[in-house]
Amino acid sequence: MPVITLPDGSQRHYDHAVSPMDVALDIGPGLAKACIAGRVNGELVDACDLIENDAQLSIITAKDEEGLEIIRHSCAHLLGHAIKQLWPHTKMAIGPVIDNGFYYDVDLDRTLTQEDVEALEKRMHELAEKNYDVIKKKVSWHEARETFANRGESYKVSILDENIAHDDKPGLYFHEEYVDMCRGPHVPNMRFCHHFKLMKTAGAYWRGDSNNKMLQRIYGTAWADKKALNAYLQRLEEAAKRDHRKIGKQLDLYHMQEEAPGMVFWHNDGWTIFRELEVFVRSKLKEYQYQEVKGPFMMDRVLWEKTGHWDNYKDAMFTTSSENREYCIKPMNCPGHVQIFNQGLKSYRDLPLRMAEFGSCHRNEPSGSLHGLMRVRGFTQDDAHIFCTEEQIRDEVNGCIRLVYDMYSTFGFEKIVVKLSTRPEKRIGSDEMWDRAEADLAVALEENNIPFEYQLGEGAFYGPKIEFTLYDCLDRAWQCGTVQLDFSLPSRLSASYVGEDNERKVPVMIHRAILGSMERFIGILTEEFAGFFPTWLAPVQVVIMNITDSQSEYVNELTQKLSNAGIRVKADLRNEKIGFKIREHTLRRVPYMLVCGDKEVESGKVAVRTRRGKDLGSMDVNEVIEKLQQEIRSRSLKQLEE
């Protein structure tokens, strides 16, 4: 007879098997009404699943993260229910949960229009408002296959044939006349699935293979209540205003074009931001004692075969040939850095050796995945590799962690989630090697009192890694930084040093990137600041404007003076009204506008305005220069008088 232990340590004794819903009802009708699922001995189960033995039980509600994920998954099934009613010949493929929502890939003999999506969402609401029960049945593999074969669901049959063992018992979930297959759990009743919205459609190949049929992917978002849904939609609206592609065009930062998909054409102002970011990173490299190097753009395929990249990464690599030799354009910098390390005999006294590069890399990303600066084919990594002894690993990883937090704080990013990615199925190196590498990273994080979670199986094929995900002002996650141990690549490329015992040893290699892709990070910053870059990063920091022609000479003198002081400044001497000039440069997000009239010429001062519309009044020119230099030098996120 099961004894159920609840999270508060209390126990309930039963003389028969019980479900999480039974226990919730036993505790109280309010909890039963809120019960979505249960966690039994750490495993999520449906509210109706029976517990036959002693167990630890937590009741999952919409307030739990798992509860929200279940709601989203059930909304995907609701979408399937609705689309089969509207277009009965639709074939259903897969419908997983994603960040903030769900999607379903469908095979439909018509291209869905916006009107179709609206009709589909309306039908989903009509069905959800019926508050029908979702019925779960565990059936044999053969019964599941027969069920979907009879319904013409060829994609579900394919999943059963290729992904589910014949002795398994798949879970079928019945939404009235509609049936879907899933590991679950799902909501017990559709009253939990009232707060959703369909967002967009896109194309997607079956199983992600371009050789397969193109399906239609329908994206949706779902939340536990109306307030949360509306808040999310408002964040999306704000995100659209901050879209770096839109702002990049408004501020003339860069452009992309069809002749070079995924490659950035940097304009002067955008390249100014890029170079200023490089200056900042270089200052940190000097502070943390890195040396900067530059490797070639492409190397012989033979080298990439030695590293293991060719076997694991060749589909993402661009290749070319010359004089009967095949070359790979580098997708990453690490093999080149090992070649530099290998030049000349190294001693243990030379370690740690910290080698950094602004490496120009190229990856053959699918054209459909390209997205402005966020997903490109040609990008620059703020990449570094540290060669060290095993005894130095902990100190070096600690240094990397400090550098990550040091740099992110400069941009105002405070919420950082850390994950430790462990060995994937497809990997190089021994299990003992992976055990040691994973333990070293975990200990370094623990010593820095940094909370982290494991991502099982998500490491790179050559070593485990720490991933740093920062959250922006809209609470969107951006995975940028990595610190990754590699016990394999140096030995593959014959890297060695002479140890204290005068024997040759293989160094440990630590891969380290903080901003990740410079292009992507500029995209993130553009959206984080909505184009209002902090003064130190702004392409033009000051515009000096005249009111009439009589102040032109004074404006030119001031422009030269500020430029000599290291400030990026422009003069606007156009024969336009001063209000027009101020509005134009405000729209260009120029941090400071200095206005010069006859009064300013006579007094040797300037009238200072910020792009936020704040009038700082008349100020001495030297005082303005001194304050701006301090703001720029300190890389402050705030402007004067803020």
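In case you wondered, yes, glycine gets a Cβ from its N, Cα and C as well.
Original residues throughout; no substitutions modelled.
The tRNA(Thr) binding site feature in Swiss-Prot is assigned to HIS309, ARG325, TYR348, ARG349; the stated evidence is experimental evidence. Using a 10 Å Cβ-Cβ cutoff, ARG325 (tRNA(Thr) binding site) registers 10 neighbours.
The tRNA binding site annotation in Swiss-Prot covers 313-317, ARG363, ARG375, TYR462, GLN484, 547-549, 575-583, ARG589, 595-600, ARG609. GLY597 (tRNA binding site) carries neither a helix nor a strand DSSP state and counts as coil.
Here Swiss-Prot flags ARG363, ASN364, GLU365, VAL376, PHE379, GLN381, GLN479, CYS480, SER517, ARG520 as AMP binding site. Within the same chain, residues at least 6 positions away in sequence whose Cβ sits under 8 Å from that of ARG363 (mutagenesis position) are ALA316, MET317, PHE318, PRO331, ARG377, PHE379.
Annotation source Swiss-Prot lists domain 'TGS' at 1-61, citing sequence analysis. Confidence annotation: the domain 'TGS' (1-61) carries a mean pLDDT of 94 in the model.
Under the DSSP three-state reduction, LYS156 (mutagenesis position) is assigned to helix. Cβ neighbours of LYS156 (mutagenesis position) (same chain, under 8 Å, six or more residues apart in sequence): MET92, PHE148, MET181. Here Swiss-Prot describes LYS156 to Ala as a published mutagenesis experiment; the accompanying note says: Mischarges tRNA(Thr) with L-serine.
Close to ASP180 (mutagenesis position) in the fold, though at least 6 residues off in sequence, lie HIS77, GLY80, MET92, GLY95, LEU172, TYR173, each with a CB less than 8 Å from its CB. Mapped onto three states, the DSSP output places ASP180 (mutagenesis position) in strand. According to Swiss-Prot, the mutagenesis experiment ASP180 to Ala carries the annotation: No longer edits mischarged L-seryl-tRNA(Thr), mischarges tRNA(Thr) with L-serine, correct acylation is unaffected.
Non-local neighbourhood of CYS182 (mutagenesis position): HIS73, HIS77, GLY171, TYR173, each in the same chain, at least six residues away, with C-beta under 8 Å from its C-beta. The annotation that Swiss-Prot gives for the mutagenesis experiment CYS182 to Ala reads: Very high mischarging of tRNA(Thr) with L-serine.
Shown in sequence order, ALA37, ASP46, ILE70, HIS73, SER74, HIS77, VAL134, LYS136, TYR173 are the residues of the chain, 6+ apart in sequence, with a C-beta less than 8 angstroms from the C-beta of HIS186 (mutagenesis position). Listed in Swiss-Prot as a mutagenesis experiment, HIS186 to Ala is described as follows: Mischarges tRNA(Thr) with L-serine.
THR307 (mutagenesis position) has a Cβ environment of 21 other Cβ atoms inside 10 Å. Where Swiss-Prot documents THR307 to Ala as a mutagenesis experiment, the accompanying text is: KI for BN increases 10-fold, no change in aminoacylation activity.
Residue density at CYS334 (mutagenesis position): 24 other Cβ atoms are found within 10 A of its Cβ, drawing on all protein chains shown. Swiss-Prot gives this note for the published mutagenesis CYS334 to Ser: Does not complement a deletion strain.
Listed in Swiss-Prot as a mutagenesis experiment, ARG363 to Ala is described as follows: 700-fold decrease in kcat for Thr activation, 1000-fold decrease in kcat of aminoacylation, no change in KM.
For the mutagenesis experiment GLN381 to Ala, the note given by Swiss-Prot reads: 100-fold increase in KM for Thr for activation. The DSSP secondary structure for GLN381 (mutagenesis position) is strand.
Under its mutagenesis entries, Swiss-Prot includes HIS385 to Ala or Asn with the note: Does not complement a deletion strain.
The mutagenesis experiment LYS465 to Ala is recorded by Swiss-Prot, whose note states: 35-fold decrease in kcat for Thr activation, 570-fold decrease in kcat of aminoacylation, no change in KM. Residues within less than 8 Å, Cβ to Cβ, of LYS465 (mutagenesis position) and separated from it by at least 6 positions along the same chain comprise LEU420, SER421, LEU441, GLY459, THR482, VAL483, GLN484, LEU485, HIS511.
The 10 Å shell around the Cβ of LEU489 (mutagenesis position) contains 24 further Cβ atoms across the protein chains shown. Under the three-state DSSP scheme, LEU489 (mutagenesis position) falls in the helix class. Under its mutagenesis entries, Swiss-Prot includes LEU489 to Met with the note: Confers resistance to borrelidin (BN); KM for L-thr is unchanged, KM for ATP increases to 163 uM, KI for BN increases to 7.8 nM, supports growth in the presence of BN.
Other Cβ atoms within 10 Å of the Cβ of HIS511 (mutagenesis position), summed over all protein chains shown, number 23. In Swiss-Prot, a published mutagenesis experiment is listed as HIS511 to Ala or Asn, annotated Does not complement a deletion strain, has dominant lethal effect in presence of wild-type gene, probably due to repression of the wild-type gene.
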Within 10 Å of its Cβ, which one of these binding-site residues (GLY579, GLY597) has the largest number of other Cβ atoms?
GLY597
Which residue among the recorded positions GLN381, ASN575 has the fewest other Cβ atoms within 10 Å of its Cβ, if you could check?
ASN575
Longest CA-CA distance among ARG363, ASN364, GLU365, VAL376, PHE379, GLN381, GLN479, CYS480, SER517, ARG520, per record bound to AMP, angstrom:
20
Using DSSP, how many residues in the domain 'TGS' (1-61) fall into helix, strand and coil?
14 helix, 22 strand, 25 coil
Those residues of the chain, 6+ apart, with a Cβ under 8 Å from that of HIS309 (tRNA(Thr) binding site):
MET317, CYS328, PRO331, MET332, PRO335
Of the recorded positions listed here (TYR348, GLN479, LEU489, SER517), which is spatially closest to CYS334 (mutagenesis position) when Cα positions are compared?
LEU489
Could you measure the widest C-alpha to C-alpha distance across HIS309, ARG325, TYR348, ARG349, the residues recorded as binding tRNA(Thr), and give it to a whole number of angstrom?
38
Let me know the DSSP-derived helix, strand or coil state of ARG349 (tRNA(Thr) binding site), please.
helix
